[in-house]
Amino acid sequence: MRSLAVVVAVVATVAMAIGTAHGSVSSIISHAQFDRMLLHRNDGACQAKGFYTYDAFVAAANAFPGFGATGSTDARKRDVAAFLAQTSHETTGGWATAPDGAFAWGYCFKQERGAAADYCTPSAQWPCAPGKRYYGRGPIQLSHNYNYGPAGRAIGVDLLRNPDLVATDPTVSFKTALWFWMTAQAPKPSSHAVITGKWSPSGADRAAGRAPGFGVITNIINGGLECGHGQDSRVADRIGFYKRYCDILGVGYGDNLDCYNQRPFA
């Protein structure tokens, strides 16, 4: 979301549970698997060293009971793998020849590097607080006041007045990313609904090449910049994280992993 094209803010209901929910996310991903996925997040070179913890992730996930708990065991695993993959791309510190590979370096950053803008768009509904800046923070790199406002309302924290909480409180940080993951912003479905098979594409979606799968989630997050123009290294990076995490959780990838030939959402 660091480079996310402008998302129209809507007050959407967080999808707290879609379909049949089962248990805690800790039954899907163990502490050891979390550490294996995000192998170098606590490396000394990482800005977010010590910030993103398994306990904070589980605590945040427990506030969204549908996450990692909807549908079959495979659907639940893909939900977790896809969430951690997309957010790993947003926070990556990896490079092509990095130790253990580029896809072992997710969650290296907790806030946008070199942010110069305040990301404040005039809004009566989500007014910017004096002196506050709404640059990318947290796993999804939440940005703009019109995202901080509804995210904060959904999780019960005033993020318009306290945006720095997304980079100082790890549970709040994960909650903002999960809010984005679980919440539809029309005409876009929620990422959660897509990866768990609860989204049915419309005729317009099908005409735009948008079929259920991981690729549509990339389109939701940053389709305006990454989708619909053939091969894109950023899309490939997201897929690389996803495949690695699916392998760790022991689940297949599903279909339609890229968005190379998908038109972005309007």
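Quick reminder: no glycine exception, Cβ is built from N, Cα and C everywhere.
Sequence annotations record features per position, and here Swiss-Prot assigns active site, proton donor to E90 based on similarity to another entry.
Among the mutagenesis results in Swiss-Prot, E90 to Q has the note: Abolishes chitinase activity. The residue drawn here is the original one. Classification of E90 (mutagenesis position) by DSSP places it within a helix.
Quoted from Swiss-Prot, the note on the mutagenesis of W95 to A is: Chitinase activity is reduced to 51.2% of wild-type. Decreased anti-fungal activity. The Cβ of W95 (mutagenesis position) has 10 neighbouring Cβ atoms from other residues within 10 Å, across all protein chains displayed.
Where Swiss-Prot documents E112 to Q as a mutagenesis experiment, the accompanying text is: Chitinase activity is reduced to 0.33% of wild-type. Decreased anti-fungal activity. Counting every protein chain shown, 21 other Cβ atoms lie within 10 Å of the Cβ of E112 (mutagenesis position).
Listed in sequence order, C128, K132, R133, Y134, Y135 are the same-chain residues at least 6 apart in sequence whose CB falls under 8 Å from the CB of D118 (mutagenesis position). Here Swiss-Prot describes D118 to A as a published mutagenesis experiment; the accompanying note says: Chitinase activity is reduced to 79% of wild-type. Decreased anti-fungal activity.
Around the Cβ of S143 (mutagenesis position), 26 further Cβ atoms fall within 10 Å across all displayed protein chains. For the published mutagenesis S143 to A, Swiss-Prot gives the following note: Chitinase activity is reduced to 1.2% of wild-type. Decreased anti-fungal activity.
When the Cα atoms are compared, E90 (mutagenesis position) and E112 (mutagenesis position) turn out to be 9 Å apart. On the backbone, the CA of W95 (mutagenesis position) and the CA of E112 (mutagenesis position) stand 17 Å apart. It is 9 Å from the Cα atom of S143 (mutagenesis position) to that of E112 (mutagenesis position).
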